[in-house]
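These notes are about the structure you will find just below.
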Amino acid sequence: MAKRFSAMKDFARCKKPRLDVSVTRGSARPSPPRNNFDGILWDDDDDVILMATQLAEAEIEAEERKKKGGTEVDIGNSEVTFSEFAPTFQGSTSTQQMFPPPPPPQKKPTSLDMDAIFADDDDFDFLAVTLMDSEPQKMPEPKTSTSRITTSSISVQQKTTTTTTINATQSRQQEHQLKFLMDRIEALKRENAQLEKNLGDSKERNEIKSGEVSLLRDELKHLRQQLQASKMEKLALADETNRDCNKKVAEAAKQIAAKDIELKIKNAEFSKLKTQQKAHERSMNSSMSILQAAPDPLEKRLSLRLNRLNIHRSVPGLKTDNGSVFEYSENEDQTKKRRNHFELELKQLLLHYARLQAKPESVDNLLPRILSSVGKVFTEFASYAQSLDFPHNCMLYPYNPHNLEEEVHRISLTHQSCLYDNEKAVPLRRFIATLALICRREERISRGLTEWKENDLGLLDMAIEAITKLGFSYEVGQHFGLLEALTSLLNSLLQENALLQHNEELLFDLLKQLVFTRPSPWVFAELSSCFLSCLRHPQLMDKMCVNSPKDCFVSDRVRSVYRFGPDSCLLQVYAGLLELCFFSETPLRQDYFQLLLKIGGNHVRFAFECFKNPPDFILEMLPYFADDGDEDSSDGTLMKTGTSLSFNSTGAVQGSVSNGSTSASVSNPNQNSNSSTTQRGKGCECYVKLCLSAVTIVFQVMHQWMLHSRKAGTEEVGEISRIAVHLLSLVFHEYYLTCLFRDSEETTKHYLSLICNWWSEHANLLGFQSIHLRLLNQLVKAHFMLKPLHLEAKPNNPVNDLSEWKRIVKNADDQRAVKSAVTVDPSKLLNTDFFSALKREENTFE
């Protein structure tokens, strides 16, 4: 209804713009009557006629529409008033369409336009609709004429208010627009000023950069010119240097060719002289063997002090007519070929080791390849050992001194640099060290290594043969790295829990030959670990001592010399060499001190385990393990421990001279107590050397610890000391034997005295507990340390000792052919100053 009314209103306004028709929503009160003419008497006649005509036409039209029964516009509640004619339409309607605000009222014209008023009849529709809607209502009573006046005044007030509001609104809008435009202009001015400033700065920077670029281009051009000039100078200098070098190379080549010819001539002459010398020595040896009688055992033992004499026993792996020492050494091509072979096999083994680490399950595929490679290398190793330089009579192992003052750089056995000065066979050492790592990782490979055969020869057999030849060589000192790698390989093979009898023999022979090479202290570190591993295999421990005769050993305490032969006991040789390994009165270097701690710890543990689970050669010596059926065993033991040192020492000396004949008579009271007398009569001193070497090693460890101001290795020294106090208590208190002080008596007593004093002084620092202190107290109160060394020894002992050894060596150096067969009277030895200087005045041999 509102939209329809709005359309009709717009149409009426367009047709008659000058007629002001106000249509408002009717209120609840009844609208005033439409036909009230009282309020319009003051209008003109034309207006009255017009309004009457409009009312009449509206009534007629309302009746017609009523008859039709349709009502299109409901204006029953609306009120239509005609206040006055105005330029534009003024009114308020309720519509949903938004219209612009009405324009301000215009000035009324001075004259009425009747044509415009009566031009169109459409405006009468509004009156007809109004009359039709309002007809059913009851006509109200006529009011006074003041209603028209009130309506006119309200309309005028509304117009005035609307005009004022519109003017104020337009004024405010204009002010806002003007203010907005001014602000916008100011912002644009500021932005323009900033842009002009930035433009100026950019221009300045561009000018500066352009200048810098020009300078850099000039410098670059200048440097390029200098570079080109320097290149030309270098090319000229290089050409000149090449010409000079070519001249010098040509001259050097001529000199080398001349030297090669001269060297070949000298080598030929030298080879000829060696061949003649060999023939001459053979003839001399044959003539001497015819005239010389069988040597006496004593003379045979004394002869071991000379390098040119031997024990008259051939080595199974060497031929007496081996003339390799008199032949010209292999040329450089053969040496290079062998080195390349070792390097090639080393690369293959490293590749196999890497695959084994990546895929441990591939050991089945890699096992034959690794063993085949090892067979080739060991075959070449045996050939290499044959080419070394060694003496003709290979009966006596040489002495290989080692300098404890030189600086060493120990990284790893597999490192490619040299571990020793003038080291040889470095690729072979690296190959064997890598093989040791593989065997330690895979037990199947170590087992296969002992069973694999190459050309009907076992791998370990070839290694033993090569090490035997290497031990007699003059170049053994240059192969200490190789020996250390072989010892590491042996230690890996000994880790196997169950060893076959054949494999035990091979491993023992390999261990023996490695010890007999008199290696460096670094090799002894691995050897001490091997001896610890042997404790798990009783069969190997039984092979340590073979009861070798006395003439297989020579021990010189004054000169620190220890000589032995191929038939010597392994344990005695190992213990004797270990005593001489770290003899030093000055502080060792830190690396050598740590090495001493490692070797000392391993050896003390080995000796202590030997007494905890004693093998046969120790059981035969211990007095508490004699025959159980002998009732006098305890008495014999007490008698033996209570016998004076001079009596037992006399028997020991006589036994060493007369090959046991006098020893049987002197030691007769103790034959029923234990079997040690029989053992000593046979000449083996494995038990004595094992005990004395433990004392010496412990003394060296404590002595070096004191020299290092008790700041380095305290934990290791404490652990060694706690084990050693148990060991020394067993050796010198529980199972004490007088034979321990037969040789080097005062030296051993001196070592023991110093060890006990150091332990007592630093017991807390070494971690001694009550059991250790009790055992230490027993050692201090033992009968072998009745007086300090400076009160017990005679002042002339060192002089007599040295003079006696000089006399023995001087007599041994004499060439005696027939006189050597004369037997020496043992009784004359009792009058010598050497033995009388070993005891106190009241216990002399006289």
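Using N, Cα and C of the backbone, Cβ positions are placed for all residues, glycine too.
Looking at Swiss-Prot, the entry for natural variant Thr144 to Pro says: In strain: MW11, MW27, MW38, MW56, MW6, MW63, MW9, NC301, NC322, NC335, NC336, NC350, NC357, NC362, NC390, NC397, NC397, NC732, NC740 and NC774. Here Swiss-Prot describes Thr151 to Ile as a natural variant; the accompanying note says: In strain: NC358. In Swiss-Prot, a published natural variant is listed as Asp244 to Asn, annotated In strain: NC350. According to Swiss-Prot, the natural variant Asp333 to Glu carries this note: In strain: MW38, MW9, NC319, NC335, NC336, NC359, NC362 and NC399. In Swiss-Prot, the entry for natural variant His341 to Asn states: In strain: MW38, MW9, NC319, NC335, NC336, NC359, NC362 and NC399. The structure shown retains the original residue. One entry in Swiss-Prot concerns the natural variant Gln357 to Leu. Its note says: In strain: NC304. Among the natural variants in Swiss-Prot, Ala382 to Asp has the note: In strain: MW56. The residue drawn here is the original one. According to Swiss-Prot, the natural variant Leu499 to Ile carries the annotation: In strain: MW63 and NC306. In Swiss-Prot, the entry for natural variant Phe647 to Tyr states: In strain: MW11, MW27, MW38, MW6, MW9, NC303, NC304, NC306, NC322, NC335, NC336, NC350, NC390, NC397, NC732, NC740 and NC774. The structure shown retains the original residue. Annotation of the natural variant Ala664 to Ser in Swiss-Prot: In strain: NC304, NC335, NC350, NC397, NC732 and MW9; the original residue is retained in the structure shown. Quoted from Swiss-Prot, the note attached to the natural variant Gly713 to Ser states: In strain: MW9. For the natural variant Ser803 to Thr, the note given by Swiss-Prot reads: In strain: MW6. What Swiss-Prot says about the natural variant Ser820 to Pro is this: In strain: MW6. One natural variant named in Swiss-Prot is Asn831 to Asp, and its note says In strain: MW27, MW38, MW56, MW63, MW9, NC304, NC322, NC335, NC336, NC357, NC358, NC362, NC397, NC399, NC732 and NC774.
Features recorded in Swiss-Prot, as mapped to the structure shown.
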residue : record           : Cβ neighbours (10 Å)
Asp244  : variant position : 10
His341  : variant position : 15
Gln357  : variant position : 11
Ala382  : variant position : 19
Leu499  : variant position : 20
Gly713  : variant position : 19
Give me the Cα-Cα distance between Gln357 (variant position) and His341 (variant position), rounded to a whole Å.
-> 24
Measuring Cα to Cα, how many angstrom lie between Ala382 (variant position) and His341 (variant position)?
-> 14
Of the variant positions Asp244, His341, Gly713, which one sits closest to Leu499 (variant position) when you measure Cα to Cα?
-> His341
May I ask for the distance between Gly713 (variant position) and Asp244 (variant position), taken between their Cα atoms and rounded to an integer number of Å?
-> 60
His341 (variant position) and Asp244 (variant position), compared by Cα position, are separated in whole Å by 39
What does DSSP call His341 (variant position) in the simple three-state scheme?
-> helix
Any idea what DSSP makes of Ala382 (variant position), helix, strand or coil?
-> helix
DSSP state at Gln357 (variant position), helix/strand/coil | helix
